[in-house]
Amino acid sequence: MSAITRIIDKIGIVGTIVGSFSCAMCFPAAASLGAAIGLGFLSQWEGLFVQWLIPIFASVALLATLAGWFSHRQWQRTLLGSIGPVLALVGVFGLTHHFLDKDLARVIFYTGLVVMFLVSIWDMVNPANRRCATDGCETPAPRS
């Protein structure tokens, strides 16, 4: 994964998590953590964060993960990196558009945040390396 893609991925993840810190009505556990670290002033922009910023940052993280696949060609890493942003998007849209129960939407959103955070830590500890050439993978000769 290139340095630009990794930076954009981290920006998307941090933006989604910090955005959830401002939403006391939607995500009380994240908002209480945000208030504890001094981000309580963000609550005045709760509507902006829930309607726009969280979906934008989660989409940025998802697109950066999908773009990273073109450089490392590891479908397992791409799949794990995509689960978190997709869950966060389903949770936030389920809450704002009322197609999910409020408690279920929160659980899905929090699960997405945790998965995004854990995959981000994993990516920092064990960065992706290219497994295949861009034109395809060579298969080993069969053993006789």
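Just so it is clear, glycine is given a Cβ too, placed from its N, Cα and C backbone atoms.
Computed from a predicted structure; not experimentally measured.
Sequence annotations record features per position, and here Swiss-Prot assigns Hg(2+) binding site to CYS23, CYS26 based on a curator's inference. In the three-state DSSP classification, CYS23 (Hg(2+) binding site) falls within coil. For CYS23 (Hg(2+) binding site), applying a Cβ distance below 8 Å and a minimum sequence separation of six or more within one chain yields ALA30, ALA31, SER43, GLU46, PHE49, VAL50, ILE54.
Annotation of the mutagenesis experiment HIS72 to Glu in Swiss-Prot: Slight decrease in activity. Summarising the environment of HIS72 (mutagenesis position), the number of other Cβ atoms within 10 Å of its Cβ, over all protein chains shown, is 18.
Among the mutagenesis results in Swiss-Prot, HIS97 to Glu has the note: No change in activity. The residue drawn here is the original one. Following the DSSP three-state reduction, the secondary structure of HIS97 (mutagenesis position) is coil. Residue density at HIS97 (mutagenesis position): 9 other Cβ atoms are found within 10 A of its Cβ, drawing on all protein chains shown.
Counting only residues at least six positions away in the same chain, no Cβ atom sits under 8 Å from the Cβ of HIS98 (mutagenesis position). HIS98 to Glu appears in Swiss-Prot as a published mutagenesis result, with the remark: No change in activity.
Experimental mutagenesis at this site is recorded by Swiss-Prot as CYS132 to Ser, annotated: No change in activity.
Its Cβ taken as reference, CYS26 (Hg(2+) binding site) is surrounded by 22 other Cβ atoms within 10 Å in the chains shown.
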